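Engineer: Features from Swiss-Prot:
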type    : residues : note
DOMAIN  : 1-91     : domain 'Pyrin'
DOMAIN  : 107-195  : domain 'CARD'
MUTAGEN : I8 to A  : Abolishes homooligomerization
MUTAGEN : L12 to Q : Abolishes promotion of apoptosis and NF-kappa-B activation
MUTAGEN : L12 to A : Abolishes homooligomerization
MUTAGEN : E13 to W : Abolishes interaction with NLRP2
MUTAGEN : E13 to A : Abolishes interaction with PYDC1
MUTAGEN : D48 to A : Abolishes interaction with PYDC1
Amino acid sequence: MGRARDAILDALENLTAEELKKFKLKLLSVPLREGYGRIPRGALLSMDALDLTDKLVSFYLETYGAELTANVLRDMGLQEMAGQLQAATHQGSGAAPAGIQAPPQSAAKPGLHFIDQHRAALIARVTNVEWLLDALYGKVLTDEQYQAVRAEPTNPSKMRKLFSFTPAWNWTCKDLLLQALRESQSYLVEDLERS
């Protein structure tokens, strides 16, 4: 069993019967990422913690299933439990800040961030560089860095210039770039996660 699946099961087994019922009801209305469907209501309401964990993992896969579970727990006011779930999911891989999804463990090389691991593919395939720059401006990029990247003539050269600043970045900075990529080019990120 994967770490994320175990963490989801652990969280759901620690809910009272009333909290589990509330969790399932919230799961029916929580906003989902594009491309994901809802677990059918009839099947969902009759499930225990173990069945629900299996259904979450089969419907949403481990990484997004854990993120979705943490979001629902947070909506229920169970911030501590949501934090524990995220910590257990990201343990040993350099925890991502709340709301930022880390790359799947199966695709990650020890010690390498998703951004570093897929550097060449990102340089070649990112098309919406301006959007990334706007998302990172003031948080990660200085005005001088922002202008230097924008001055490059092509998208690949802009991405190369952007990557020239990453050796000075910490995990949080790289997570912000990953989050911006997820928002602007989610299909590219999903494709790289599967590779």
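The backbone N, Cα and C atoms fix where each Cβ goes, glycine too.
Show me how these features fit into the shown structure, please.
Structural biologist: Confidence for the domain 'Pyrin' (1-91), expressed as mean pLDDT, is 80.
When DSSP labels each residue, the domain 'CARD' (107-195) comes out as 62 helix, 2 strand, 25 coil, counted as helix, strand and coil in that order.
The C-beta environment of I8 (mutagenesis position), restricted to residues of the same chain at least 6 apart in sequence and closer than 8 Å, consists of T53, L56, V57, E62, G65, A66, T69, L85.
In three-state terms derived from DSSP, L12 (mutagenesis position) belongs to a helical segment.
Less than 8 angstroms from the CB of E13 (mutagenesis position) sit A49, L50, each of them six or more residues away in the same chain.
Around D48 (mutagenesis position), the same-chain residues at least 6 positions away in sequence with a Cβ under 8 Å from its Cβ are L20.
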Engineer: Please count the residues of the domain 'Pyrin' (1-91) that DSSP assigns to helix (H, G, I), strand (E, B) and coil.
Structural biologist: 66 helix, 0 strand, 25 coil
